[in-house]
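Novice: Attaching a single structure in C-alpha cells format; questions to follow.
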Amino acid sequence: MQVRVRLSLLLLCAVLLGSAAATSDDKTNQDDSLDSKSSLPTDESVKDHTTTGKVVAGQIFVDSEEAEVESLLQDEEDSSKTQEEEISFLESPNPSSKTYEELKRVRKPVLTAIEGTAHGEPCHFPFLFLDKEYDECTSDGREDGRLWCATTYDYKTDEKWGFCETEEDAAKRRQMQEAEMIYQAGMKILNGSNRKSQKREAYRYLQKAAGMNHTKALERVSYALLFGDYLTQNIQAAKEMFEKLTEEGSPKGQTGLGFLYASGLGVNSSQAKALVYYTFGALGGNLIAHMILGYRYWAGIGVLQSCESALTHYRLVANHVASDISLTGGSVVQRIRLPDEVENPGMNSGMLEEDLIQYYQFLAEKGDVQAQVGLGQLHLHGGRGVEQNHQRAFDYFNLAANAGNSHAMAFLGKMYSEGSDIVPQSNETALHYFKKAADMGNPVGQSGLGMAYLYGRGVQVNYDLALKYFQKAAEQGWVDGQLQLGSMYYNGIGVKRDYKQALKYFNLASQGGHILAFYNLAQMHASGTGVMRSCHTAVELFKNVCERGRWSERLMTAYNSYKDEDYNAAVVQYLLLAEQGYEVAQSNAAFILDQREATIVGENETYPRALLHWNRAASQGYTVARIKLGDYHFYGFGTDVDYETAFIHYRLASEQQHSAQAMFNLGYMHEKGLGIKQDIHLAKRFYDMAAEASPDAQVPVFLALCKLGVVYFLQYIREANIRDLFTQLDMDQLLGPEWDLYLMTIIALLLGTVIAYRQRQHQDIPVPRPPGPRPAPPQQEGPPEQQPPQ
C-alpha cells in the first residue's frame with residue numbers, strides 16, 4: 001500500500017513539473033513562432049520528440065502506458081539541464097574550424113523523449129499552417145527537411161507540434177550528424193596539408209564516416225580505393241561502395257560503376273551497362289559522366305556517332321570549366337607520353353629535376369631576379385614537377401618586385417586582384433602594381449590595367465582606356481590582352497561590334513593556349529556567329545576546353561604512380577582518363593598494358609585491351625599508336641594475323657604523319673609481298689623515303705638496301721639466259737628461311753671491318769706538325785699624320 005502511495009505521489013510530482021516545463025517552453029517558443037519567421041524553431045529551442053511506436057499515415061501511436069510514465073520521468077531529468085549544453089554540430093557557426101574531437105567534447109547528444117509528438121499528443125490531421133491545411137506530416141518551414149506535424153488544428157494559435165519520426169529514424173539522424181562531424185574533420189585535414197602521412201590520417205576519418213553510410217565520405221573513399229590514393233588499392237571494395245552509392249542515387253557512384261563495366265575491372269566488361277550507368281550519372285549532373293558521353297558520341301563508341309549529341313555534353317562541361325578560370329589562371333598540367341619517354345630517354349618531358357629546382361632556389365636567394373620571377377610563376381600555376389603554392393609565389397614575386405622587375409609587379413597585381421587565402425583581395429593594391437608595371441611597358445601590367453578600367457576595379461569604368469591598354473598588351477603578344485580585345489569586339493563594348501575582329505583576336509589568344517579563347521571560338525562555331533557553323537570544329541574546341549578542367553590533374557598523379565612503379569594504380573587512373581577522351585591517357589594505358597606491367601588485368605586480356613586503346617589513340621592522330629596498330633595486326637597480338645590491315649595502318653601513318661618507321665615497314669612488306677603484291681622497286685622507294693624522313697633510319701635503311709641489292713641481283717640472274725640453271729634454285733631451301741637476316745649480318749660485319757681498317761690507317765700516318773709562327777716583321781712607324789684616328 002505504501003509503495004502505491006509513494007508511486008502515486010511521484011507521478012503527481014512528475015506531472016506538475018512537466019506541466020511547469022511545458023508552460024515555460026510555450027512562453028519561450030512564442031518569440032520564435034512560425035508566423036514571424038515562416039520557419040520552424042531550431043532543434044535547440046524545441047526538444048526532439050520521437051517514438052518507439054509506429055507511424056501510420058502520419059499518425060503516431062504510443063505502444064503502452066509505461067512509455068508515458070518513462071517519458072515524464074525523462075522530462076523531469078531533462079528540465080534540470082540547460083539548453084545551452086545541447087549544441088548541434090550541423091548548426092554550429094563554423095564546424096570546419098574545430099576538429100572532430102573538440103566538437104565531440106562540446107556537443108552533447110539531444111535527449112529523445114519517447115512520447116510520440118509534442119507533449120505526448122498525437123498528430124492532428126488536418127492541421128493549419130500558414131493558411132494551408134495539411135493531411136500528413138510535412139517538411140515545410142524547416143531547412144533541414146525533417147517531417148513534423150501540429151498536435152492541434154491551428155498551429156498559429158497553439159504552437160504545439162512535434163517531429164514525425166520513430167526512434168529508429170532519430171537514431172539514424174544522430175548517426176548521420178556524427179558521421180558529418182567525422183567527415184568534416186577528415187576534409188579539414190585533407191585540404192589543409194600536403195603531407196602524405198596527414199592525408200592518410202584524413203582518409204581514416206573518411207573511412208569511418210563511410211562506414212556510417214555518409215554519402216560524400218563513401219564517394220571519396222570509393223575512388224580512393226579505386227585509384228589507391230592514400231589507401232591500399234582494392235577494386236572489389238570500390239565496386240561494393242559504387243553499388244551502394246548507385247542504390248542511393250549518387251551520380252558519382254553511378255559514374256564509377258559505369259567505368260568498372262567499361263574497363264572490365266572487378267566485373268565482366270559490358271559496354272551496354274557502362275552506357276546506362278554513365279547516362280544516369282550525367283542525368284544527375286556528374287561532369288565526368290557528361291565528358292565520357294561526349295567523347296563516346298563524338299567517336300561513336302557503343303553508340304551511333306552523333307556530333308550534335310557530343311556537342312551538347314561537351315558544351316555543358318566546358319561552361320563549368322570556363323566559369324572556374326581565374327585571373328591568375330589554373331594549374332598547369334604536363335601531358336607526358338610514356339611511349340615517347342621510353343623510346344627517347346633523352347627527350348625533354350618538361351619536368352624539372354629536383355636538383356635543378358634547388359639550383360634556381362639558390363640563385364633566387366642570392367638575388368637573381370630572373371630566377372625569382374621564374375620560380376614565382378612556377379609556384380603560381382604549378383606544373384613541371386612543382387606543386388602550386390601561392391605563398392612561395394607571392395614571396396618570390398615580392399623579392400623581384402622590390403628589385404624593380406616589372407613582370408613581378410604585374411603578377412603581384414594579378415594575385416591581389418584575384419585574392420586568395422594567402423593574398424587578400426585588394427583592387428587598390430592591384431591597381432598600384434598594375435600601374436607601375438604598365439608604366440615600364442610590361443604587357444601583363446597593361447592588360448591588368450585594362451581589366452581595371454573595363455570592370456571598374458578601383459577606378460571608374462572607362463572603355464576607351466581599357467581598349468587602349470588591351471591594344472598595347474596585344475601588340476606585344478600577351479594572350480590576356482588579345483582575349484579581352486576579342487571580347488570587346490564580340491560584345492560591342494567600347495567599340496562597334498565586329499565578329500571578324502573578335503575571331504582574329506580569339507585565334508591569336510588560342511595560339512598562345514588561352515582556355516577562354518578556345519571556349520569563345522567554340523561558342524562562335526557552335527552558333528555560327530561570325531563564321532560558318534561547324535559542329536565538328538565546335539566539338540573539337542569544346543573538347544580541348546573540357547580537358548583543361550580540374551580532373552586533368554589526375555594525369556600527373558597517374559604519371560607519379562608509374563614512376564613509383566605502382567603500375568596498377570597508374571593504369572586504372574589512365575583508364576578513367578582514357579574514358580574521358582584524353583589521347584595521352586589512352587596511349588599511356590595501352591603502353592602499360594603492352595608492357596604487361598599491370599597485374600590487375602588478366603594475361604589473356606592484356607593485348608586485346610591494349611589494342612582497344614591504341615585504336616582510340618590512333619583515331620585522335622597519335623602516330624606511335626597507329627604504328628602499334630599495324631604491329632598488332634602484323635604479329636597477331638590481341639587479334640588474328642592480318643597483313644592487309646597492318647599494311648593499311650602503316651600506310652596511314654606514312655601518309656598522314658610522315659613516320660619513318662611506317663615507311664620502313666611498308667618497304668619491308670613490299671619486299672616480302674606481305675599483304676601486298678611483291679615489288680622490289682616500291683620497296684626501295686619506301687626505304688629511301690624512310691632515310692629522308694629521319695636521320696635515325698639511315699643505318700637500318702642502308703643495310704636493308706644492301707640486302708635488297710643482293711635480292712635484286714639474284715632475281716636478275718633468274719631472268720637472264722642462264723635461267724634454266726637457277727630455275728630450281730630456292731634461296732629459302734638452300735640457305736634457310738632467315739637467309740636475308742644472315743646476309744644483312746654479313747654485310748654489317750664487312751662494313752664494320754672496312755671502317756675499322758680505315759681508322760687504323762689514319763692512326764698509322766704521322767701527323768705533320770704545323771710550322772712555327774714566323775717572326776713578325778718590324779713595323780715602321782709612319783708620320784703622325786698617317787696614323788689612323790683612335
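In case you wondered, yes, glycine gets a Cβ from its N, Cα and C as well.
Keep in mind it's a predicted model, so treat the numbers as computed, not measured.
What Swiss-Prot shows for this protein is this:
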- 118-166: domain 'Fibronectin type-II' (DOMAIN)
- Tyr519 to Ala: Abolishes homodimerization; when associated with 515-A-A-516 (MUTAGEN)
- Leu521 to Ala: Abolishes homodimerization (MUTAGEN)
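Each of the listed features needs to be described in terms of its position in the shown structure.
Specialist: Taking the Cβ of Tyr519 (mutagenesis position) as centre and 10 Å as the limit, one finds 26 other Cβ atoms among all the protein chains shown.
Around the Cβ of Leu521 (mutagenesis position), the same chain contributes Leu503, Phe506, Asn507, Ser510, Leu541, each under 8 angstroms and 6 or more positions distant in sequence.
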Novice: How many helix, strand and coil residues does the domain 'Fibronectin type-II' (118-166) contain under DSSP?
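Specialist: Each residue of the domain 'Fibronectin type-II' (118-166) counted once, the result is 7 helix, 15 strand, 27 coil.
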Novice: Could you give the mean pLDDT over the domain 'Fibronectin type-II' (118-166), rounded to a whole number?
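Specialist: Reported value for the domain 'Fibronectin type-II' (118-166) is a mean pLDDT of 84.
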